[in-house]
Amino acid sequence: MASSAGSAASGSVVPGGGGSAASSCATMALSTAGSGGPPVNHAHAVCVWEFESRGKWLPYSPAVSQHLERAHAKKLTRVMLSDADPSLEQYYVNVRTMTQESEAETAGSGLLTIGVRRMFYAPSSPAGKGTKWEWSGGSADSNNDWRPYNMHVQCIIEDAWARGEQTLDLCNTHIGLPYTINFCNLTQLRQPSGPMRSIRRTQQAPYPLVKLTPQQANQLKSNSASVSSQYNTLPKLGDTKSLHRVPMTRQQHPLPTSHQVQQQQHQHQHQQQQQQQHHHQHQQQQHQQQQQHQMQHHQIHHQTAPRKPPKKHSEISTTNLRQILNNLNIFSSSTKHQSNMSTAASASSSSSSASLHHANHLSHAHFSHAKNMLTASMNSHHSRCSEGSLQSQRSSRMGSHRSRSRTRTSDTDTNSVKSHRRRPSVDTVSTYLSHESKESLRSRNFAISVNDLLDCSLGSDEVFVPSLPPSSLGERAPVPPPLPLHPRQQQQQQQQQQQLQMQQQQQAQQQQQQSIAGSIVGVDPASDMISRFVKVVEPPLWPNAQPCPMCMEELVHSAQNPAISLSRCQHLMHLQCLNGMIIAQQNEMNKNLFIECPVCGIVYGEKVGNQPIGSMSWSIISKNLPGHEGQNTIQIVYDIASGLQTEEHPHPGRAFFAVGFPRICYLPDCPLGRKVLRFLKIAFDRRLLFSIGRSVTTGREDVVIWNSVDHKTQFNMFPDPTYLQRTMQQLVHLGVTD
């Protein structure tokens, strides 16, 4: 978001930017009034402020959204964006009119005004997890000029990415954009033969979390369920109601929405249905011939064999047959044939109802006829969906065998095809502290997981996380139910299922005990270094109960979000809250993992600061410090030169000033003094002793200042009996230990 408002002013075109400002197609977020206060309830959502760019809504950066959200809560009118992002120095937002305006007024042109809106997204969305999807404005080989996607498009891309899909066709989603995303090489291709551009998934700070009113929470929940059932894309978002939009003077032609695409598909399907009527009549004639053949075979069989009573488990009703035929669309190669499949299935089931009624007293003929009908329907479906035509109609016996084998193996085939087609879920660099049970993995859906505590993804694709279990895949793509089996086969199948369920329950209980009992253990050296400071504990009960210091919710022990304590300070908090704080603390220039207690500020792990480049040297001088007679003195010299601030400093690109350097400090030459010197060297190497900010003495900005470690710069500052112990404690609080 280095130049979000600037791109809006220049009219940059954003592929995959979502629906236009005039018609936001099937969006799933809530917008609020510009003058209203913040929502108040126990339901939470992530608040994202967005601006209009050539008919598309793009998100501000998390820092700008946080700045605007604070101004919105205080009911301010005019908010300068440069306070949060220096690159937006000429822009401000009018919170009452929900517009962004520019202070750079030119003669005869007036102010440049664009629309602004305030949106709510689920905490499990990319905005809440601190991830961001961007596309390159240059060619596929270019690595600069990265531009963010529309937030709704980011939700869909993140959903496909989390499922481990290789490609994502945005035409088949509810937004209906002509783009295909390739997750294997991280590229975006415009259909049918447009340019190819690079994409990337980066980490950023999460957007601010707010509370919703009961009406907004109910609407968020209802719209999430409806959109999820209709599109099977990322749910958990609300409905969109844009309250204020400034008309744009120049707009692109809006991209086709999902409703227009569905109309085109419906017209194409209607033409195909007329062509298939003749083919379906031919299939009915073949069905009648197969029925006569089965009736003759059954009469011969009953003349030579004793008659048996009909079995209830082998009967297949018309409704069950229709359900089986409708579920055969898993073999389809294109989503455009789903409506044709439903029509053919209904016609086949209706034509078979008369023959089923006629042969109701003959169970064997009834069962064979049902299998033949299923085989014919599958052949008819394959003739419509496959690229090449199949061979001519086989005999009824071969068709029945193929139908039985396909039906019984459909469960494993579908999952194996999915698992073979799945690429490993490349969630960049994700490490885990505890093992999670399968029940919690299925129940969390897209919510923030306990395993995300050490999620420090920075856009790298080198580390792979385990794929989702087949059970979760089966929930998204149900397989067709198999035909009734022999009682012995049914008993064997039930016994196998019971044994499998018992094994899964035992494994889940063992994993749950391992994840809760004792210290949390990671899976790589980095997580082991930080997880040894975290331990799962039982929170105190009422009246000694205490809230989490970050979310202010009551600490209640649960497997999904257990209560943890830090080793040295013993402060309690939620594991998911600690996870969110660690993700927010991550920096692209800093890959070290550390925990900083939100209550007392004690650091666990190796924290790296933003100290400017400099040098530290020391020497022994033969002079006694007051209170340390008979001991030499350690003289420490810090030297830092003035320069320019980088991205890790408060004002990147602005000059900073090293005032009063070189600075000379003193320590007594004793065992504890030498240990303090060693810890000071470690802290200096981790860039923790100095920072850039406002001077306490002069009040000047952008100068090098001391951090929280005391130094003695004069001999007359001694004696101080507790100085060395106090300095050691301050260094330990910064994470500097043996």
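Using the three backbone atoms N, Cα and C, a Cβ is placed for every residue, glycine included.
Don't look for the substitutions in this one, it keeps the originals.
As written in Swiss-Prot, here are the features:
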DOMAIN    35-118  domain 'WWE 1'
DOMAIN    119-201  domain 'WWE 2'
MUTAGEN   His571 to Ala  Loss of function. Abolishes homomultimerization; when associated with A-574
MUTAGEN   His574 to Ala  Loss of function. Abolishes homomultimerization; when associated with A-571
VARIANT   Gln511 to Leu  In strain: ZW141
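When pLDDT values are averaged over the domain 'WWE 1' (35-118), the model yields 82. For His571 (mutagenesis position), the same-chain residues 6+ apart in sequence whose C-beta sits under 8 angstroms from its C-beta are Pro549, Ser565, Cys597, Pro598, Val599, Cys600. Of all the Cβ atoms in the protein chains shown, 24 others lie within 10 Å of the Cβ of His574 (mutagenesis position).
As a summary of secondary structure, the domain 'WWE 2' (119-201) carries 20 helix, 29 strand, 34 coil according to DSSP. DSSP assigns His571 (mutagenesis position) to coil, not to a helix or a strand.
As a summary of secondary structure, the domain 'WWE 1' (35-118) carries 18 helix, 34 strand, 32 coil according to DSSP.
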